[in-house]
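All remarks here apply to the structure that follows.
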Amino acid sequence: MEQQLTFYSYPSCTSCRKTKHWLKAHQIEFNERHLFRETPTREELKYILSLTTEGIDEILATRSQTFKNLNLNIEEMTVNEVLELLIEKPKLLRRPILVDNKKLVIGYNPGELLKLSKKKTVHQSA
């Protein structure tokens, strides 16, 4: 059975709102999770990382004020330390994050979102 699309978002994030609108317009079902209230678990983060092509750099919000304030050197951290940090400070994650059983999309990217829509059975729940 195919895993439903999980959409990690933050309501005041413009990219998240655009992505949500795009998903609804294309009738793609998704399970929305508030990134800061329902932080991804360690296992979910490991799975998300396994779908990246650039590793942690792909999901880390290096331009965020949180990242700048922490003055981190990610290269010196272990994977476990990075995972713990992301669970503790989810504002370090780029958003939105969309993940299903084989595909990951970070940010509002209509071209990448279109790839999701092509592999999903498109139907809207009432």
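Heads up, residue numbers simply count up from 1 along the chain you see.
Placement of Cβ uses the backbone N, Cα and C atoms for every residue, glycine included.
Sequence unchanged from the original; the noted substitutions are absent.
In Swiss-Prot this protein carries:
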- CYS13 to Ser: Loss of activity. Strongly diminishes expression of mgsR and of the MgsR regulon (MUTAGEN)
- ARG17 to Glu: Destabilizes MgsR approximately by half. Almost loss of activity (MUTAGEN)
- ARG33 to Glu: Strong decrease in MgsR stability. Strong decrease in activity (MUTAGEN)
- ARG37 to Glu: Destabilizes MgsR approximately by half. Strong decrease in activity (MUTAGEN)
- ARG42 to Glu: Destabilizes MgsR approximately by half. No change in activity (MUTAGEN)
- GLY55 to Arg: Loss of activity. Strongly diminishes expression of mgsR and of the MgsR regulon (MUTAGEN)
- ARG63 to Glu: Slight increase in MgsR stability. Strong decrease in activity (MUTAGEN)
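Separating the Cα atoms of ARG33 (mutagenesis position) and CYS13 (mutagenesis position) is a whole-number distance of 13 Å. CYS13 (mutagenesis position) is 23 Å away from ARG42 (mutagenesis position) when you measure Cα to Cα. When the Cα atoms are compared, ARG63 (mutagenesis position) and CYS13 (mutagenesis position) turn out to be 15 Å apart. DSSP assigns ARG17 (mutagenesis position) to a helix in the three-state reduction. Non-local contacts of GLY55 (mutagenesis position) by the CB criterion (under 8 A, 6+ apart in sequence, same chain) comprise LEU49.
In the three-state DSSP scheme, ARG37 (mutagenesis position) falls into the coil class. Within 10 Å of the C-beta of ARG42 (mutagenesis position) there are 12 other C-beta atoms, taking all protein chains into account.
A helical conformation is recorded for ARG42 (mutagenesis position) in the three-state DSSP classification.
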